[in-house]
Amino acid sequence: MDIDPYKEFGATVELLSFLPSDFFPSVRDLLDTASALYREALESPEHCSPHHTALRQAILCWGELMTLATWVGVNLEDPASRDLVVSYVNTNMGLKFRQLLWFHISCLTFGRETVIEYLVSFGVWIRTPPAYRPPNAPILSTLPETTVVRRRGRSPRRRTPSPRRRRSQSPRRRRSQSRESQC
């Protein structure tokens, strides 16, 4: 079976694979971040969101994997075999967990649409030859908070901006009213 854990969230394993493996923080740092930001929601019996559910499952699976790793470490007597198992877990499974934890924590922190736009932007940036791309990669935290991803189809008609009108010297509204309307 070929199961993509990101599909229902609008992303794919391939989209996350554009990010280099050293991009993702350690599992310990990601678990600490999830705990600091979302402990109450993760421990709650209430359903919060699909991202919370996925994060809960990833955290539980990581715990089980660490239990297995401890068992292997205690019961596998050959040091070379033990090192191979630990290396495999850290390299392959560790990266998958780091990607999964990062994705769901980022979606909860920045919003799913922003994270997906970031992944697409980074994917475009990394595939563009160095001579033709900006020197710095996109950064997730600097993307606008209200990013609009346009659907394919008719593009909206562009309007030319109207010339600015000169303001009269006598204000029509009192200042206190204009401040209230900005909320």
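Cβ atoms here come from the backbone N, Cα and C positions, even for glycine.
This is the original sequence, none of the listed changes applied.
Here Swiss-Prot describes SER155 to Ala as a published mutagenesis experiment; the accompanying note says: Complete loss of replication.
In Swiss-Prot, the entry for mutagenesis SER170 to Ala states: Partial loss of replication. The structure shown retains the original residue.
In Swiss-Prot, the entry for natural variant THR33 to Asn states: In strain: Latvia. The structure shown retains the original residue. In the three-state DSSP reading, THR33 (variant position) counts as helix.
For the natural variant PHE97 to Leu, the note given in Swiss-Prot is Frequent mutation in chronic HBV carriers. The number of other Cβ atoms within 10 Å of the Cβ belonging to PHE97 (variant position), over all protein chains shown, comes to 20. PHE97 (variant position) falls within a helix when secondary structure is assigned with DSSP.
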Using Cβ-Cβ distances, find the residues under 8 Å from THR33 (variant position) that belong to the same chain and are at least 6 apart in sequence, listing them in sequence order.
PRO25, ILE105
